[in-house]
Each structure stands twice: as C-alpha cells, then as structure tokens.
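Colleague: This is the structure I have questions about; it appears just below.
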Amino acid sequence: MALNSEVMFREQINAMRSQAGRKRATSLQSFCSGNTDDSSADSTDNMDMMVDYPQQKGVSCMRARFNSESTLSKSFRKKVKKLAQKDRRSKERLNGNSEEDAIEVPRGAPSTYAAPSKLRKSKALDCLVSEKPKDEGRREDSGHGADIEMAKGHFNNVRMKVFAARTAMQVEPALVMKTRKALEMKNAVLENHQSPGAFSLHAAYKIAASAESRVGSITPCNKKVTKEAMANLIRSSYDDTEITQELLFSSKFDTKWKGRYTDIYMRRDENGKKPKRPVNGQGWVMPLKSICEKFGINSTFFTNHRIDLKSARDQVLLMRLLSHDQTSTWISDIHPEAVKNETMAEYLLRELDASTMQKRVQAFKANVLADRDRVRVAGQFYNNIRIGKRMFGAARKAKYLSTIIGGMERRFEILENSVNHIPFTHSASDNNQEKCRNPRVHCKDSTRIALQFPRGQYLGDFIHANRISGKPLFNEFIMTQAPMKNTVDDFWRMVWQEEVPYIVMLTSRKEPERCEYYWPKSPSDPAVTVPGGLRIENFGVYQAPDPLFRVTHLRLIGPDREERHVEHWQGDVNNSSNMYSPLNILRLLRNASKPVVIHDHLGVSRAACLVAAEIAICSLLRGPTYKYPVQRAVQFLRQRRPFSIETPMQYIFVHRLVAFFFRDVIGSAKELDVDYERWLQERSERMFLDDLAAPIPGYRLLSPRADPDIVRMVGRPERPNYRREAPDCVGEMPNKVATVDGILSPAKSVFEF
C-alpha cells in the first residue's frame, strides 16, 4: 500500500510539472490571441519549471521542497494557502467588490511599473487588452454560479495578456508599438468633418507659397523652432496674413502653439473694443479665426468647441474650396463687360432643354461604366505551377479583369493611333525653334496667334500659342507654353492684343527652369517694360478663397496711356485627387467674354486637361449628343492644339472631372472610384523618379517629372505628320492596280519589291 500511494503521489507531481510547464512556455502570440493551448511549447519533466519566471530580483518566488519521499515542507503548505486566499480575493473582485482598473499581477510578472500587488492598466496596452466580459460590472445577482467559471477564464486570459504585454514591452518595445499601430489603422474610422483631400490641398498650398517667404527666411525647415522664435512669429503674424497661414498650415508648428498666444490677438480695435475670448482657449484659435473672417467663413465650429488643429484647418480648407465667391471684384468693378458672357447667359435663359441635357448626362455615365476592356493582371496566372525544369513546359494562362479604367486606356490608344492623326502644317514653329520649349511639340499654323502689336513695328509675329474656340464652348481659350526668357515680350504683346482679362498659370513659381518669372512679384518690384511702349505693374496681391491659387492684380499701360487690368491666377494644379480647384477656375473663365490665357510648362498637359473638361461639359449642356463625349472633346482640342492630353492619366482625369461636375445629376460613380483606386495601386508600382519625401507621390501627379508613359517614347522617331488610311477591303481579294504606290502608305512606299 505504501508503494502504491507513493506511485500515485509521484504521478500527481508529474502532472503538476507538465501543467506548469505548459502555462509558463506559452508564446506571445497565444497570449495576444487568448489561446493558452500552444502546441509550440513542449511539456517537460524538469522540476525547475515549478520556479516562477522571469525571476524577480534573482530569487525564486515558489519552489517545492521535499523533506521525505511522501511529505511536503511546512513553508510550502503556507505558500499554497496564500495562493488559495489570493484566488478567493480575485473572485470577490470579479463580482464587483474592487475598482475597475485594479487587476491582480500574475505570478512572475515584471514589477517595474507598479506595486507587486496591484497594477493599473497602461494606455499603451488598451489595444491589446481590449476585450471585456459582456456581463462585467452589470451583474446584479452574484449568486449565478454558471457565469463565474466563464468570468474566471476570461479574467485569467486578461491577466496572461497583461503579463505577456509587459514582458514584450521590456524585451521588444518596437514590436509592441508596431502591433498597436497596425490595430489602430485597422479599426480607424474617418471623421465626418474631415476633408479626404485636405492634406493634398495643404501640401499643394505649401508648394505654391512664396519663394522668398519671410517665414522661410526666419525659420528654415531643418532648424528647430525655439520658444522665442515662435513668440516673435506670433507677434508678426498679427499684421501679416501670409505669415499667419504659414504658421497654421505648416506641420512643424503644430506642437508649438500655447494658450498664452491668445493674448497677443486680444487687442482692442479702432473703436477701443476688445474681442471676446473664445471658449476654445488653444493658441491657434484666434489666428485661424482671423483667416476665416477674411474669407467670410463661420468659425464658431472651432471657437465654441474644443477640437484639434488638424481637424479645424481641414474643415476650413474644405469650406474655402466650396465657397461660391471665387472671384475678386477688382476686374468686375473696372471692366464689367469683360466678366459677363452674353452668349452663355442667352443660352441658359432661352435655349437650354433641361430634360435633354439630363438624358445626355445619364447616357454619359452609362457609357463610361459599360465601356470596359480586358486588362491583364501582371504576375498572376490561373495555373501558376511549373512542373519540372524543362525548357518548353505547359503554358501558364494569364489572369484578366474587365475594368472601366481599362476601357478609358483603350480609348486613349485609339486617339493615339496614327489612323486618327490629323495632319497639319507647322512652318512657323519650324522657323522659330529658339522660341519653342520642345521642338517635338509643334504649333499648328491655322490656329496659332499671329502677333500684330505694335502697329508699324515688325518685332516678329510668332508665339507658341493656339486659339481654342467654337461650339460647344461658350468662351475662348488661348493655350500656350510657359514664357521663356526670350518670349516674355511676345507673351505680353499677345495679352495686350487680345484684351485678355485673366491669365491662368498652372505651374509652380519655384521652378524657374519650367517657367520664367514674367510678371512683377510684388508692388515694390520694378515694372516690366515691353518694346512698343507697354508697361506692366503689380497692383497688389489678392488672397483668394481657394487656398491653391495666388491672385495678382496687374495693370497694363499702353503706348497712348491706355490702361487695362488683368488678374493673374497661379496654382500648381498637379494633384489628381483635387477636383474642386480645377472646377472653380473653370467657372471663373466660363463667364469671361474675352479670350483667356491658360498655360503650363508645354501647354499640352494640365492646361489641356482643364480645357478638354470644359469642352466635354459644354458638349453635354448644349449638345450634340456623342456616345463618348470626352473622346470627342480631346479630338476637338487636338484639331486646334496638337499633342494635347499626353498620357492616359490625364485622359482619365478629364473623365473624373466631368463626372464630378455633374455629380448632382448622376450621383456618385462608386464603381469608377473603386476601379480608379485599384488602377492607382498598380500605377504606384511603376518607376517614378520623384522625391520620396514629397507630400504628393509621383504616381498621383498629372504630369510628373519622369512619367513612365512618356519616358518610353524617348529615343523613338518623331510621329510622322500624315494619316494612315485603314484598308476598306479587308477580307476581299485585292483588285489589280497599275502601280504599287496606289495601295502603299508613305511609310512603306520606300520598300523595294
């Protein structure tokens, strides 16, 4: 009997050893997932596994001591009794007799954060310890024994999670933070008051900032902003809107705002009245309120409510973009006839058929969604298995998708095909190569602007500019390249000759190699003089509601002291995610009765996107009805300005711009948006030679520095200036002809037979 009892006791001890080994050897992954049965940890018979780990201060908390083969020591029994009492206290706390945030420290857990008995949950562990028992803190009857075991199991899981997280934060803190960020991103929800494209607009506004900005000279980007420098900038920003906007919309100042800066803006006005202190006492509130008052935006949503700076400025940017008053009254007060388009007003009042227009727009959406093409998915196959190492094995069947963007790309390929090329003459640009930025982009002779100013003096009549006019447009555009150093005089001669009220520049002012500075930067700069007695002066800078554009008022003085006024709108419209700014500038130009000048670097990319979108919009408003109005608009534009719309990205952007303009009629095209995001993801994997630190990645730009769609054309011969005729007798026996030249195209007529 003694032998049997001894064997039974040893079996119990071995069971305790194996159970302790499994509990101690559980991996971090099982702790985080709540699974304590980890198959990766093998049980062991080593008695050392009974020692708590990790050991605290090098002393074991509990070790089994044997006085004989069959009895345990008295100290061991005391410790077992203490564990039982501790377990009983934990059950009492589980039933609601303790604080919510106080949890028991698991045996062997690190004690560097709190007392050994109790531990307060850290905020860093909220993402790991996120599950709570469904009935926790809500049980009114503590006598329900059925829920105690479930609550006990959940409590043990939480304890083990905390223990694992604490241990991991000591050993691998970077891994824990990375896991937390991944979980936060997975569960993140976009706030309703934020603008999805606000960051891109903010980045574009920073790009469009002044090159000689006073803020930039005081606080370089790579220099740390001190408290004294920040206080000086706040004092200077009270009277300077440009510095105020730089402080509010530059991310390096986000953490520098203090509540005491509000007192700087609490000055008395001319009447001696002191402004009311806002409920939101953060330091950036009063400066942002001054910006809102300047543009007529209601600021109570952040002055009376405590929200963060990022959310407030995103909402202000969106409200500035949605503002209907995008024009200044400077031109309308001086030349009211220049900003009143009688042709458009007459059509909208008397000729517009709203029902027919709505049918055209609905047909446009239906044709865009139905015009799909099969696109091969790169690197994916149905039978992606190679058997053996034979040179000639079974062919792999590629995967294809039927996509809307694929249909647009196919339409662009049809436009680029030499069969649809329209031959034109360009002798004037060939004779003035020094005035052309790119010799391969020719200027069409029949639509080019011939300079005739000044009368009686021949200074040359060539400028790389074309007139875009005729139905369905309501106004006239003049598309040109960015002025060069030797073409600034020709540019202003054209502006004076055509009586242009608006000049739209769609490139950055920080790239002098892509566009010459052809206007006075500030009112204090000297005027620009042009041969023929023309003088251009800066009359002031207007802060437009649209944060992307910088508006300069220019006064032109002619040879007979005649004065004309021009508004110069400059903005780097290169972000394909921004739909508001292009439509705002088109609304401004649509109401002009005189020709307006619009240019980018070569005059065939961003400017072409805006003009093509305007042609398609007017075509849907006025008619006639086309099955593919955007394709027809690009053909219409290329008949007047060849080489317009260079890449599929720009062609797709025109479709999205037109669909966004008619969103109140046709609703949102979710299928197009989803397909476009998928296409952007594939486009991001292509090679773009852009700055990795740029706020807008290269694959989202309309005209990046090195577009893969254009780079592949480098080294190829120039497109032949003739149209290839498609054979009209395909599938029939050819008739006999007298000569070979009657059936061969000019490219093949040089072959010898």
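Glycine is no exception: its Cβ is also placed from the backbone N, Cα and C atoms.
Relevant sequence annotations retrieved from Swiss-Prot are reproduced here:
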DOMAIN    408-661  domain 'Tyrosine-protein phosphatase'
MUTAGEN   His599 to Ala  Strongly reduced interaction with mbk-2; when associated with A-603 and A-606
MUTAGEN   Gly603 to Ala  Strongly reduced interaction with mbk-2; when associated with A-599 and A-606
MUTAGEN   Arg606 to Ala  Strongly reduced interaction with mbk-2; when associated with A-599 and A-603
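Mind running through what each feature is packed against?
Modeller: DSSP assigns His599 (mutagenesis position) to a strand segment in the three-state reduction. A C-beta separation below 8 Å, combined with a sequence spacing of at least six in one chain, links His599 (mutagenesis position) to Met479, Thr480, Gln481, Ala482, Pro483, Ile503, Val504, Met505, Leu506, Thr507, Ala607.
Note on Arg606 (mutagenesis position): other Cβ atoms within 10 Å of its Cβ, all shown chains, come to 26.
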Colleague: When the pLDDT values for the domain 'Tyrosine-protein phosphatase' (408-661) are averaged, what is the result?
Modeller: 92
Colleague: Counting across all protein chains shown, how many other Cβ atoms sit within 10 Å of the Cβ of Gly603 (mutagenesis position)?
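Modeller: So the number of other Cβ atoms within 10 Å of Gly603 (mutagenesis position) is 27.
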Colleague: What kind of secondary structure is Arg606 (mutagenesis position) part of, going by DSSP in three states?
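Modeller: The three-state answer is helix.
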